[in-house]
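Undergrad: According to Swiss-Prot, the record shows the following:
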- Ser40: active site, nucleophile (ACT_SITE)
- Asp326: active site, charge relay system (ACT_SITE)
- His329: active site, charge relay system (ACT_SITE)
- Phe394 to Leu: In strain: Isolate BCO.43277 (VARIANT)
Amino acid sequence: MFLLPRFVLVSCIIGSLGFDNPPTNVVSHLNGDWFLFGDSRSDCNHVVTTNPRNYSYMDLNPALCGSGKISSKAGNSIFRSFHFTDFYNYTGEGQQIIFYEGVNFTPYHAFKCTTSGSNDIWMQNKGLFYTQVYKNMAVYRSLTFVNVPYVYNGSAQSTALCKSGSLVLNNPAYIAREANFGDYYYKVEADFYLSGCDEYIVPLCIFNGKFLSNTKYYDDSQYYFNKDTGVIYGLNSTETITTGFDFNCHYLVLPSGNYLAISNELLLTVPTKAICLNKRKDFTPVQVVDSRWNNARQSDNMTAVACQPPYCYFRNSTTNYVGVYDINHGDAGFTSILSGLLYDSPCFSQQGVFRYDNVSSVWPLYPYGRCPTAADINTPDVPICVYDPLPIIFLGILLGVAVIIIVVLLLYFMVDNGTRLHDA
């Protein structure tokens, strides 16, 4: 074992002078069991319908268009489809999930429920929503949308209370006040049902502030009650502000079952759509590519806030988004990030994707897959090598055995040669 320190030293020298395996700023996959969710920057169908076809519109390599591993829609996002009438049924399945969408609901759209509302609250909602999506897609293979049927026994219909520009909220639905109620101080209920999926992401939302109607202020109060298990989920307004508040949403992960939506004050809300989560899998971190505009439009960082290790790896370009088709489509930096989908890679980490699994100049943080076992850690004065000890000990033993064999062979031939000279 006296050879081990020398072996480590030699390995350090060889590693520092020769082979390098740095993490690369791409999204990739271990094998063919992967899926990408996106928008126009990866929507092959959108390019096909343009005349003439111009694949520079996308950041995705066109070679992946026929892979069957992409669910993307120009002008949309999973969050936008979840809450609003502008809907696309994102559907996909894979062990390794990649997201490159979210830009189609940003401060640039300036959405708020009412004229005195707050877009900041909707950015907060976006972050909370994607946190649940990313966490759950690290343990589920399949994502799609399902409609949530509900039964309300009153005569009032759902109302488009929350809308701004072209966006109209329809999840959750608002049930209008019954004609025989003089104000909003009343209790009302509706049944809804979740079936067919392993789990569901559903919204539970309230106006967190004093809601003014006909000179009266109301505190919002909403609950969901699982009639099968007895579990209740609820939110009550706690803020005393009268302006600058908006629709605060929590995103619940619920099992199948029969539920009761309950409002104790203001309007009843009931979920109409849910993210359907199916097919449990071994924990596999998702990968998220930053989805933002050119700097001429205001973007947000909510997907970055939502994407945290160990369940998520975040990839971003260091420069402004500048497309070649137009300023918001076909950026070289993001095209480079997506180029990793063209090949398999053995190791993923917070710093990036490793192309090889032997050694690297960077120790992988939050590693997943077959990752490098060694790294050069450079201090200001002395380079130090840190290794996973088991393979190094094993290699040291093999090297020691090899040296012993060589020494034995040398001694054998030296003795044999001496005997021959003596005989001569």
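Glycine too: its Cβ is placed from the backbone N, Cα and C atoms.
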Undergrad: Can you tell me the CA-to-CA distance separating His329 (active site, charge relay system) and the residue listed as 'active site, nucleophile', as a whole number of Å?
TA: 8
Undergrad: Take the C-alpha atoms of Asp326 (active site, charge relay system) and the residue listed as 'active site, nucleophile' and report the distance between them in angstrom, rounded.
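TA: Just about 12 Å between their Cα atoms.
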Undergrad: So what sits near the residue listed as 'active site, nucleophile' in its own chain, CB-to-CB under 8 Å and at least six residues off in sequence?
TA: His46, Tyr57, Met58, Ser72, Lys73, Ala74, Gly75, His329
Undergrad: Where does His329 (active site, charge relay system) sit in the DSSP three-state scheme?
TA: strand
